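Database features, via Swiss-Prot:
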MUTAGEN   Trp44 to Glu, Gly, Pro or Arg  Lack of secretion
MUTAGEN   Trp44 to Phe or Tyr  Strong decrease in secretion
MUTAGEN   Trp44 to Ala  Lack of secretion, but does not affect dimerization
MUTAGEN   Glu45 to Gly  Strong decrease in secretion
MUTAGEN   Glu45 to Ala  Does not affect secretion and dimerization
MUTAGEN   Glu45 to Asp, Lys, Gln or Arg  Does not affect secretion
MUTAGEN   Gly46 to Pro or Arg  Lack of secretion
MUTAGEN   Gly46 to Ala  Lack of secretion, but does not affect dimerization
Amino acid sequence: MAGLIRVTPEELRAMAKQYGVESQEVLNQVDRLNRMISDLKSMWEGASSEAFADQYEQLKPSFIKMSDLLQDVNQQLDQTANTLESTDQDIANQIRG
């Protein structure tokens, strides 16, 4: 049995836009962290500094993947909104004959 759809295409698009904004915010945060690491490396030298920077570099791909996933959700919600809108119109056209 199908569930009840309680969302409009406009609401889905608005939510998609929010996911897109959050995706960009993650990338902005990565840029800020890159600058902070660079600044820190100019003040802190040695093995511990290198270990800290290496640890960040190992984590950075996860941040990028998070941004990519948020962008994927953005696109999926947009596609769902388009499908919902199109399907509703198709049903209306069938009813009209």
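Glycine is treated like the rest: Cβ placed from N, Cα and C.
No substitution from the list is modelled in this structure, which keeps its original residues.
The model shown is predicted, which means the values in this text are computed figures rather than measured ones.
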Secondary-structure category, per DSSP, in which Gly46 (mutagenesis position) falls: coil
Neighbour tally for Gly46 (mutagenesis position), based on other Cβ positions within 10 Å of its Cβ: 8
Number of Cβ atoms other than its own within 10 Å, given for Trp44 (mutagenesis position): 12
